[in-house]
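*Asks:* Dropping a structure here in structure tokens format, bear with me for questions.
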Amino acid sequence: MNLPTAQEVQGLMARYIELVDVGDIEAIVQMYADDATVEDPFGQPPIHGREQIAAFYRQGLGGGKVRACLTGPVRASHNGCGAMPFRVEMVWNGQPCALDVIDVMRFDEHGRIQTMQAYWSEVNLSVREPQ
């Protein structure tokens, strides 16, 4: 099988953001290959396999309402890889916050996420006014 096309990568990554926005943890986890790795944020020890990835998303998304939206177009290559800028809005330590992130993903020949690296740190976190 071939790797996803650039257009398919764009669609897959946009779908990922949609699923994060609605908090569909099971559907997010199903987007990953069985042996996938997640580095979130990049530089932390990788999380390996769907079971650990599911626990990571349950911890991160299961505690409250999280919103996510793209803040620019998905950039995709012809080798099954892509990058996207997006914003996550959440409540952190009782304070409404926004986190600006860039995710880099590599997909396998089945269109599943093989690797995901999230680029962010505390310098990308901003306090929002309560709504």
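Just so you know, the numbers here start at 1 and follow the chain as drawn.
Cβ from N, Cα, C; glycine included.
Substitutions noted, but not modelled.
Annotations per Swiss-Prot:
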- Tyr16 to Phe: Reduces activity 2000-fold. Reduces activity 10000-fold; when associated with E-103; N-103 or L-103 (MUTAGEN)
- Tyr16: active site, proton donor (ACT_SITE)
- Asp40: active site, proton acceptor (ACT_SITE)
- Tyr57 to Ser: Reduces activity 100-fold (MUTAGEN)
- Asp103 to Asn: Reduces activity 4-fold. Reduces activity 10000-fold; when associated with F-16 (MUTAGEN)
- Asp103 to Glu: Slightly reduces activity. Reduces activity 10000-fold; when associated with F-16 (MUTAGEN)
- Asp103: substrate binding site (BINDING)
*Asks:* Which of the three DSSP-derived classes (helix, strand, coil) applies to Tyr16 (mutagenesis position)?
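*Replies:* Its secondary structure by DSSP: helix.
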*Asks:* Under a three-state reduction of DSSP output, how is Asp40 (active site, proton acceptor) classified: helix, strand, or coil?
*Replies:* coil
